[in-house]
Structures are given as structure tokens and as C-alpha cells.
Amino acid sequence: MGLLDGNPANETSLVLLLFADFSSMLGCMAVLIGFWRLKLLRNHVTKVIACFCATSFCKDFPSTILTLTNTAVNGGFPCYLYAIVITYGSFACWLWTLCLAISIYMLIVKREPEPERFEKYYYLLCWGLPLISTIVMLAKNTVQFVGNWCWIGVSFTGYRFGLFYGPFLFIWAISAVLVGLTSRYTYVVIHNGVSDNKEKHLTYQFKLINYIIVFLVCWVFAVVNRIVNGLNMFPPALNILHTYLSVSHGFWASVTFIYNNPLMWRYFGAKILTVFTFFGYFTDVQKKLEKNKNNNNPSPYSSSRGTSGKTMGGHPTGDDVQCSSDMEQCSLERHPNMVNNQQNLNNNYGLQQNYNDEGSSSSSLSSSDEEKQTVEMQNIQISTSTNGQGNN
């Protein structure tokens, strides 16, 4: 059987499948190259994102080869391999998305000083747990060719949801709760007067939740389609949405990661526009991006008002937590007695600490006794960049 069988619906689905696979691989590769080239981006959160992209790429590459060679249609080892790649790879990507939500929550809300200590558990969870579903799928002999790929057969609806879509809904629900708690925390901080740039904080809030929105949108049609398939209905439009969006999750997640990080889109913007400068186009824009590609957004610490330790209605005030308008920066100011216990923390993974005396603070203390005291603060930056020194 050839790659195209003459059925318009199947051919459309196949073309979208290949397009989604290739775009997903390119997107993930771009993010990995960005993390490799830009040392400023090397922190705990970006390590989690890199693991997601690496997992997605390793899922999409063999899937693309199997689709192009059309060997899975005859069953046997290629068909089983295709089913393994889909089940294990997709499950692992979901879990890395959950770990990203956990990391951001721990850094912003819980102010975890050493988030990298959880990484070994992330590896075990994300690359170990999917083995269970994969082994059960193979042991129960549920694998069949189901259209454009091999997976759990149509007659095994219970296994489809028990081994795959049930865990997806559970993982997404936990991720959504963590993102909601993080967004609520930053919302309270912002509305307690944390910044003079409140009009930009809508963008900040969006960057905190957009990756989980992408996660849901890319897989919700797959869930709906499998429910409909369980009712012995196979609408072509729903199948096409399922095929493209679920397979292209890596691409849209990569677009989100690049959008959330000014360093990365400046870097790629400068590289892309270099081609056009040979023809005299976008010269000024390219020079501006090239000049600023290693510039992070200004640290919120630069507009610090000092520490007060006050709370408002049980919530942190603007003096306790300061968030910039971009997701990649959020500084949390702590009291001296909290900072003294953490002066030896490792700064390599997005934990940048600045201990300044009163003379370098942006706010001055009124009484002479207060002027003699040292105000110590800690800046913690989260997400996809650090505001430190580094080389391209």
C-alpha cells in the first residue's frame, strides 16, 4: 500500500500528520539550540523545558520515519514501535509539563531556594511512569493499526482511557490547579501595589498560564475524538483536529517558550533577519536585536522599594514580592533573618541573590538607628532566563 491511498480525508490527515511532526521537531530543536547557545538561559526551569523538548523530539523523529516508510500498516515490529513511541513519548511530555507547573509554583509561591534538588525525582517520574502504561498496552495485546498510526485498537476503549487519556486528564487537572494558585498569588501581589507598571502585568499573567492553555488545546480534541470513537462514530473533521493538534504539541509549546523569553526571540530574530540584511531589508531592526540579544529585561530589583515584611489581609504586600511584566523575572524580597540562612545557595539555575546594604537600596530609612541597619534582600528569578552575567 502506498503512502497515499486516494481517500481525500485520509490524505489530508496524513499530510497534516507529517506537517505536525516536522514542525514539532523544528520547534523543539530551536529551543534546544537556544538553550545551548545562550548561557543566560541555563537555569532549573529551562532545564525542565529542555527535557520536554528533548522528549518531544525523540517521540516525533521515529514517528515521522515510520509514517514516511509506511511500514507500520502491515503490523509486526514497526507497528508495535509506533504504538510505544506514541504512548511513552506523549505521556512523558505531559509529565514534563506538570513538572514545569510544579517548578514555577515552588519558585514563586513557596520560594524554594534549591529547586534543582527535585530534578532527580522529575527524571524518575517523567521517564519512568510512562513505562507502566506502555508495558500494560503491550502485555494485553491491544496494539492495532488505527488509521495513520498504530496504537490501542478501537475495540479497547477502556484501555485507551485507563492507560492514556485518564492519566492525561489527571495530569492536566493538577497542572491547572498549580498554575491557578501561582496566578492567584501574583495577582494578589500585583494588586497590593507591587509595581508602577500594572498595565503590563496582564502580559505577565498570560505568560504564567499560556503553556498550560497550549497543553489543553493540543489534546482536548484527542480526548473528545476518542470518546466519540467509543460510540462508534468517526467524524473526519474531529479526527483531523485530533491528528494535527496532538502531534504538534511540541511545536506550539516551543513557540510558547520562545515567546515567553525575550532573550531567545531576540537571538532567533537577529539570526533570521541577518538573511534579509544582505538585500538591504530590516537592517536597523537586526542591529537592534543583535545588540540586545543578551540583554534581559530590567530586574525588578532595580525599582525596589525596600523590605517591610508587611502583609495585607494575610497576603504578601508589594514590598514582599516584586514581579516584572515578563514571565522570566520575579523577585522575592525576604527579611534579613530569612536571607542569612541562604547565603551559600547555588545561583546556576535561576536563583540569583543580591545582598545589598542600605546605601545601595532604592529606599532610604528615616531614623538614624534604621540607617545603621543592613537591609538584605534576595532576588529569585524564575522561568526561562536569569538576569546575570553570561556569554553567548
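Just so you know, glycine gets a Cβ as well, placed from its N, Cα and C.
In Swiss-Prot, a published mutagenesis experiment is listed as Leu100 to His, annotated In DN3; constitutive phosphorylation and greatly increased affinity for cAMP. Quoting Swiss-Prot on the mutagenesis of Ile104 to Unk: Most substitutions increase affinity for cAMP and the most polar substitutions block development. Here Swiss-Prot notes a mutagenesis experiment, Val136 to Ala, with the remark: In DN1; constitutive phosphorylation and greatly increased affinity for cAMP; when associated with N-104. The note that Swiss-Prot attaches to the published mutagenesis Asn148 to Gly is: Reduces the affinity for cAMP by 100 to 1000-fold when associated with D-154; N-155; Y-156 and D-157. Under its mutagenesis annotations, Swiss-Prot gives Val154 to Asp the following note: Reduces the affinity for cAMP by 100 to 1000-fold when associated with G-148; N-155; Y-156 and D-157. Ser155 to Asn appears in Swiss-Prot as a published mutagenesis result, with the remark: Reduces the affinity for cAMP by 100 to 1000-fold when associated with G-148; D-154; Y-156 and D-157. Here Swiss-Prot notes a mutagenesis experiment, Ser299 to Ala, with the remark: Greatly reduces ligand induced phosphorylation; when associated with G-302; A-303; G-304 and A-308. Under mutagenesis, Swiss-Prot gives Ser304 to Gly with this note: Greatly reduces ligand induced phosphorylation; when associated with A-299; G-302; A-303 and A-308. Mutagenesis annotation in Swiss-Prot: Ser308 to Ala, described as Greatly reduces ligand induced phosphorylation; when associated with A-299; G-302; A-303 and G-304; the structure shown retains the original residue.
Taking the Cα atom of each, Ser155 (mutagenesis position) and Asn148 (mutagenesis position) are about 17 angstrom apart. The secondary structure of Ile104 (mutagenesis position), as reduced to three states from DSSP, is helical. Taking the C-alpha atom of Leu100 (mutagenesis position) as reference, the shortest distance to any of the mutagenesis positions Val136, Asn148, Val154 belongs to Val136.
A count of other CB atoms within 10 A of each Cβ picks out Asn148 as the most crowded of the mutagenesis positions Asn148, Ser155. Neighbours of Ile104 (mutagenesis position), defined as other CB atoms within 10 A of its CB across all chains, total 23. In the three-state DSSP reading, Asn148 (mutagenesis position) counts as coil. Nearest neighbour of Ile104 (mutagenesis position) by Cα distance, taken over the mutagenesis positions Val136, Asn148, Val154: Val136. Here the CA atom of Asn148 (mutagenesis position) lies 22 Å from the CA atom of Val136 (mutagenesis position).
Of all Cβ atoms in the shown protein chains, 15 besides its own fall within 10 Å of the Cβ of Val154 (mutagenesis position).
Of all the mutagenesis positions listed here (Leu100, Val136), the one with the fewest other CB atoms within 10 A of its own CB is Val136. Each residue contributes its Cα atom, and for Val154 (mutagenesis position) and Asn148 (mutagenesis position) these two points are 13 Å apart.
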